[in-house]
Amino acid sequence: MRQRVGRSIARAKFINTALLGRKRPVMERVVDIAHVDSSKAIQPLMKELETDTTEARYKVLQSVLEIYDDEKNIEPALTKEFHKMYLDVAFEISLPPQMTALDASQPWMLYWIANSLKVMDRDWLSDDTKRKIVDKLFTISPSGGPFGGGPGQLSHLASTYAAINALSLCDNIDGCWDRIDRKGIYQWLISLKEPNGGFKTCLEVGEVDTRGIYCALSIATLLNILTEELTEGVLNYLKNCQNYEGGFGSCPHVDEAHGGYTFCATASLAILRSMDQINVEKLLEWSSARQLQEERGFCGRSNKLVDGCYSFWVGGSAAILEAFGYGQCFNKHALRDYILYCCQEKEQPGLRDKPGAHSDFYHTNYCLLGLAVAESSYSCTPNDSPHNIKCTPDRLIGSSKLTDVNPVYGLPIENVRKIIHYFKSNLSSPS
């Protein structure tokens with residue numbers, strides 16, 4: 001009996017330390033109710049639990065509420081020209097040594113920066129910059145794809161997704177789209193295909209999850225190489241990634257719901273035109289619950305902190321659901337407040353995660369996409385392709401006069417339609 005008890009205690013300690021990642025025990029604080037408003041229905045005695053997460057949220061919340069209080073009489077506005085300066089400089093200078101870790105994310109940086117410029121103003125991506133992007137990408141992959149994170153690096157689904165997105169923003173300048181090796185990319189996608197319906201992100205060492213599926217389907221749609229061979233088993237894989245919360249995890253049956261994975265799954269279902277194959281009501285509930293009432297922005301998982309990037313990862317998922325007729329599930333005005341008040345800083349250009357954080361290219365792009373979603377309404381014809389999603393300004397919400405974006409692809413609507421139309425006019429077989 002003592003041995004069993006001992007094993008149970010040891011197992012509990014292991015779970016608490018190794019699996020739950022407790023760095024210190026949960027603290028209990030007794031609240032003195034003598035100073036509490038007796039008119040409110042409260043238990044005679046309550047204990048408030050403290051964790052690293054609750055302490056971190058308290059600090060963020062104090063910063064956010066202070067900003068809202070200080071700026072309450074000021075109409076929020078996007079400081080476009082300030083952010084443009086930050087983005088333009090990236091194409092003119094060598095990036096500092098502390099950004100060496102992004103060496104394997106070169107296509108991503110091109111997409112984040114170029115997309116941010118185009119979302120703020122469709123004319124802000126100059127022809128000279130487009131040519132620089134094209135030259136860089138075809139230096140990474142002289143054959144025209146698939147693309148790695150940099151020259152000499154392994155081809156990767158995420159890098160190829162970012163590269164195709166970046167090329168779509170270049171408006172086929174100098175005929176650059178004809179340099180894309182659609183046949184080579186198609187054969188590579190087939191080689192990444194797994195029996196369970198997923199895709200490895202990299203042929204040699206890649207993982208398999210919902211991100212890989214979304215990247216593969218987005219690439220294939222934009223290049224007009226989507227086939228039944230590519231989509232076989234994908235729907236079943238995605239359905240099994242929706243968990244009891246309503247959102248989607250990375251893999252079937254094993255993960256908690258996460259904003260990034262949920263976006264990848266939702267956008268993939270839109271591309272497959274199979275949104276009705278999942279529990280949409282639970283997905284709407286989960287998406288709505290990610291918006292924090294006090295902060296007004298989104299978090300990515302239950303009991304996590306607000307983060308500007310989820311303005312698109314969760315907000316974009318909600319916009320896709322809205323487009324397909326499932327209604328609006330979050331407060332767009334509140335999200336707009338969070339982005340404009342809390343993700344901008346007067347002294348530093350670019351957009352950021354939350355107050356106290358530094359701006360970066362990643363958060364600049366996804367905060368801007370989230371802002372575009374918050375200021376728009378979405379619709380589409382039943383059974384229509386997701387690239388035909390319609391976007392109209394929401395007249396009840398202020399406008400930053402951003403470019404209309406397609407929430408499925410994270411790109412301006414006109415660029416999505418332009419590249420898809422171009423390759424649909426090119427009737428050559430990808431296989």
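Cβ coordinates are placed from backbone N, Cα and C, and glycine is handled just like the others.
With a 10 A radius on its CB, Ile74 (mutagenesis position) counts 8 other CB atoms from all the protein chains. According to Swiss-Prot, the mutagenesis experiment Ile74 to Asp carries the annotation: Farnesylates only Ras-CIIS and not Ras-CII(M,L), and it geranylgeranylates all three substrates as well or better than wild type.
DSSP assigns Gly149 (mutagenesis position) to coil in the three-state reduction, outside any helix or strand. According to Swiss-Prot, the mutagenesis experiment Gly149 to Arg or Lys carries the annotation: Alters protein substrate specificity. Able to farnesylate Ras2 variants with a negatively charged C-terminal aspartate (CIID).
Looking at Swiss-Prot, you'll find the mutagenesis Asp209 to Asn noted as follows: In ram1-1; causes a defect in a-factor production. The local packing around Asp209 (mutagenesis position), expressed as other Cβ atoms within 10 Å of its Cβ over all shown chains, amounts to 23. Look at Asp209 (mutagenesis position): DSSP puts it in coil.
If you look up Swiss-Prot, you'll see His258, Gly259, Gly260, Tyr261, Arg301, Ser302, Asn303, Lys304, Tyr310, Ser311, Phe312, Trp313 marked as (2E,6E)-farnesyl diphosphate binding site. Cβ neighbour count for Tyr310 (mutagenesis position) (all protein chains, 10 Å cutoff from its Cβ): 30.
Cys309 (Zn(2+) binding site) carries neither a helix nor a strand DSSP state and counts as coil. Neighbours of Cys309 (Zn(2+) binding site), defined as other CB atoms within 10 A of its CB across all chains, total 25. If you look up Swiss-Prot, you'll see Asp307, Cys309, His363 marked as Zn(2+) binding site, on the strength of similarity to another entry.
Neighbours of Gly308 (mutagenesis position), defined as other CB atoms within 10 A of its CB across all chains, total 28. Under mutagenesis, Swiss-Prot gives Gly308 to Thr with this note: Impairs isoprenyl transferase activity.
Listed in Swiss-Prot is the mutagenesis experiment Tyr310 to Lys, annotated as follows: Impairs isoprenyl transferase activity.
Look at Tyr362 (mutagenesis position): DSSP puts it in a helix. Annotation of the published mutagenesis Tyr362 to His in Swiss-Prot: Can substitute for PGGT-I beta subunit, by modulating the substrate specificity for the peptide substrate; the original residue is retained in the structure shown.
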Study note, to complete from the structure: Cβ neighbour count (10 Å, all chains) around Tyr362 (mutagenesis position) is 19
Exercise for review: Give the sequence-ordered list of residues that share a chain with His363 (Zn(2+) binding site), lie 6 or more positions from it, and have CB atoms under 8 Å from its CB.
Suggested key: Gly308, Cys309, Cys343, Gly350, Leu351, Arg352, Asp353, Ala357
Check your understanding: Tell me, by DSSP, whether Gly260 ((2E,6E)-farnesyl diphosphate binding site) is helix, strand or coil?
Key -> helix
Review point. If you count other Cβ atoms within 10 Å of each one's Cβ, which of the binding-site residues His258, Arg301 has the most?
Key: His258
Review point. Can you give the largest Cα to Cα distance in Å, as a whole number, for the residues His258, Gly259, Gly260, Tyr261, Arg301, Ser302, Asn303, Lys304, Tyr310, Ser311, Phe312, Trp313 that bind (2E,6E)-farnesyl diphosphate in the record?
Key: 19
